[in-house]
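*Asks:* What Swiss-Prot says about the mutagenesis result for D34 to N is this: No effect on human eIF4H binding. Looking at Swiss-Prot, the entry for mutagenesis of D82 to N says: No effect on human eIF4H binding. The annotation that Swiss-Prot gives for the mutagenesis experiment E192 to Q reads: No effect on human eIF4H binding. Under mutagenesis, Swiss-Prot gives T211 to A with this note: Complete loss of human eIF4H binding. Experimental mutagenesis at this site is recorded by Swiss-Prot as T214 to I, annotated: Complete loss of human eIF4H binding. Swiss-Prot gives this note for the published mutagenesis R435 to H: Complete loss of human eIF4H binding.
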Amino acid sequence: MGLFGMMKFAHTHHLVKRQGLGAPAGYFTPIAVDLWNVMYTLVVKYQRRYPSYDREAITLHCLCRLLKVFTQKSLFPIFVTDRGVNCMEPVVFGAKAILARTTAQCRTDEEASDVDASPPPSPITDSRPSSAFSNMRRRGTSLASGTRGTAGSGAALPSAAPSKPALRLAHLFCIRVLRALGYAYINSGQLEADDACANLYHTNTVAYVYTTDTDLLLMGCDIVLDISACYIPTINCRDILKYFKMSYPQFLALFVRCHTDLHPNNTYASVEDVLRECHWTPPSRSQTRRAIRREHTSSRSTETRPPLPPAAGGTEMRVSWTEILTQQIAGGYEDDEDLPLDPRDVTGGHPGPRSSSSEILTPPELVQVPNAQLLEEHRSYVASRRRHVIHDAPESLDWLPDPMTITELVEHRYIKYVISLIGPKERGPWTLLKRLPIYQDIRDENLARSIVTRHITAPDIADRFLEQLRTQAPPPAFYKDVLAKFWDE
């Protein structure tokens, strides 16, 4: 799942930053957890180590380890799952559903050119399909139809999913234990977990999304890859945009071709393929060295960002991405050495002074950071998140030709669906984005004990896990108090 080749690209080009994610004393950092994505990784790892454990035992073992780390690092998880809290809801929204519905609706590319490109509205869209995307029409065509790469020229019917190793993951048991322990969760219902996580991120509910699924980057989110590491590996969407030197609408329009769930039978393009077609070149070594110096310099004075070249007036046609890259390679644009960076982008953690507490200098247990500095970094981070709301996502459609094939129709529909999830709506003087409801049941340790002992019949194993839950997973705070303190104080 995700963007094909993005994880490898991010590691190769040093876009995976390692952060401490240290919050000020008394604060918890809210984080959305793509539960099945995270649990799958853990179960695959530990079921080999404990071959005698059944599904419930290995699931609870992984869950105990996960909750322990959340507590140690002062992270407040909001758990998100596919198929609702009962694991029975059909998924009717998202990438897979758009592909299935489109391929059932259109059997040939000729039919696709006559079909409405609007997908069904998401659960957070309060408009009907006929009007939900009326403000997302293209103002011009910047890429000629038929200039796409060879990958994805047509869509074949979805094939059977590749076989996976037998997975001892008890989904419903896992959710019931979390609810009994009083953790916050999202009843995503008919949404994919990715889409619900993106909604939580863009409504400034969570600071990060814990997942290894890189399609969250396509939806403009910052993702955490592994919370068990001393310094947590993260990928920030804005770091990728700066590295590519492109806007978010360009990023969404270009790399939708890499989304594996939208392109069956290996018809997706890789990240490297897309960049190669755009004639993109990575920053030179001198640029990289200058960027490293910027990261470790705390005394540098902030300079004024020079204005970008004005767009030609009297036209609604957007400049092509290839033209921008050509000018960049030829030296048509100034190097960004003198452009001030967002402190968050150079420190890899909450913004603040360049000598951030999140830089990798010494092991975290040896780092003593004044709480006043942590508080200053936290406030800068919150202000930065509020400034960088994505308002221009609908411009992604300006970079695409009219859909003439099934693949292009699927991509159009998916982009419009993403816009409906993350793009704020204008309501008079207000800009609003509806958040999915968060639920948090009252903690009931007796219920948790009953669930565990009912499914794990070996008394010694059940008692050991219950003791771990009691000591390592204390009662979580009420989610409204956590969010109010993190975002509003």
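The backbone N, Cα and C atoms fix where each Cβ goes, and this holds for glycine too.
Don't look for the substitutions in this one, it keeps the originals.
Each of these features: where is it, how hidden is it, and who are its neighbours?
*Replies:* When Cβ atoms from all protein chains are considered, those within 10 Å of D34 (mutagenesis position) total 24, not counting its own.
Non-local contacts of D82 (mutagenesis position) by the CB criterion (under 8 A, 6+ apart in sequence, same chain) comprise W36, V91, S188, E192, A193.
The DSSP secondary structure for E192 (mutagenesis position) is coil.
All protein chains shown were included, and the count of other CB atoms within 10 Å of the CB of T211 (mutagenesis position) stands at 27.
Annotation for T214 (mutagenesis position): spatial neighbours G2, L3, M6, M7, A10, I223, I235, criterion Cβ-Cβ under 8 Å with sequence separation of six or more.
Neighbours of R435 (mutagenesis position), defined as other CB atoms within 10 A of its CB across all chains, total 14.
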*Asks:* Whole-number Å only: compute the distance from the Cα of D34 (mutagenesis position) to the Cα of T211 (mutagenesis position).
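*Replies:* Distance between the two Cα atoms comes out at 6 Å.
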*Asks:* Determine, to the nearest whole angstrom, how far the Cα atom of T211 (mutagenesis position) is from the Cα atom of R435 (mutagenesis position).
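*Replies:* Just about 20 Å between their Cα atoms.
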*Asks:* Applying a 10 Å Cβ distance cut-off over all chains shown, what neighbour count does E192 (mutagenesis position) have?
*Replies:* 25
